[in-house]
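Notes follow once the structure below has been shown.
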Amino acid sequence: MEVDPGSDDVEADRETRAQKLKLKRNVKFRAQMRRFDEYCGVTNLTVDDLNWPLISGIPLQRQRLTGATYYDDSLLDQNPWDEFSIDRFLEITSIQLITAGAGYERNDEITRFVFQRTMKTIVTYCNFMYDLARRNGKVQITRFELQDLIHRDEFRFYMYFRQFLPNPDPNCTAFSNHYTSLLHTLYFNIPGMPQFWNNSQMYNYAATRGQRLVQNIAAFYPPEYFWNEDESKYHTTFVVPRGTEFSKFYARRFHEALGMPPLENEIITVLDWLAKLCILEIVYHTTIWCDITGFGGLPRIEHYRLAMENVEDIIFDLAIDDFSISRLQLQISPFEISRYSPLDVSGYYETIKRKKDIEEYQNRFYEVHYSDDVRIMNVYATDCSRKR
């Protein structure tokens, strides 16, 4: 039997390519870790907060979550990473706080506190899902662990069902069966769930929050806020920075800021959605805390810190540490009890128009914050086939 003398060269070339690929992955990993260290000054996260090992050369698997395509090259952002600043995430947080009724002008202290609390919460979710994935014999977070997390709250799972409804996938029957099983358990095993699911009263949970937050907007925001027809600010998130389309560049930066959790690629869009819900809940919880304590006005930074002092996870009730009042070392100033009154709008027709604008905004608040379709679903109306 003769051996092809060129076979040794082919094998050597294969080993050379493998070494180059490994070297490329190591260089990329070191760059990601360097950026994570830079982000830590703003996110207040450390490596000790992460349960997953930071190992070089473990790529994320390309698997579908919703029918959207995370690896759509036509939407690739060409921005170089070294031109990105983590302060951009603070700007996005500020936009979300304004639309949630926290205040018309940006407050850097409140923005930083809410952003750090949100990032800590999302990392806690990733730790929970990663530990669950390891118990299931997996090396990364999959959509199964994601649904087990969201299933802890029936209303949030319904929101997830509405916004991330997966398309039928004949190649992933296990996921379809798991998804259907969770829906079945949710529908039949929770008392009153059939009525909640099929009745318009299911919106009351979010409508109550929206109504209270709109009261702040109506009392303290200028009339020009209601006349602005640009609704992109309502859809602005960490991975949709312009409020119009999904950005792979920002999704990668958001993933790096979280400490690069090992997850299926498109789960980053759901984590971004959970981050938006977390910001809304923090604003609402602090507003209600101010109502109970008798403070009449927009919450200040000390109110946010005191309101969130004994609160763990604001959505799924997971344990979150390192946010105690002693660690923050607050300098609390005395509360200023000042009852607010409606804005003085001169002119009958201006008053009528303002009331109408506020009513229309309140009716739209639930839609843009809780039930509006995720913008990326319209962007990713593409073929979901993969090149494995």
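In case you wondered, yes, glycine gets a Cβ from its N, Cα and C as well.
Listed in Swiss-Prot is the natural variant Thr142 to Ile, annotated as follows: In allele E2063. One entry in Swiss-Prot concerns the natural variant Met159 to Ile. Its note says: In allele E2006. Recorded in Swiss-Prot as a natural variant, Pro299 to Ser carries the remark: In allele Q77. Looking at Swiss-Prot, you'll find the natural variant Glu360 to Lys noted as follows: In allele E2143.
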*Reduced DSSP assignment, Pro299 (variant position)*: coil
*Neighbouring C-beta atoms (10 Å sphere around the C-beta of Met159 (variant position))*: 18
_Please list, in sequence order, the residues in the chain of Pro299 (variant position) that are at least six apart in sequence and whose C-beta is under 8 Å away from its C-beta._
Ala102, Ile110, Val283, Thr286, Thr287, Trp289, Cys290, Ala307
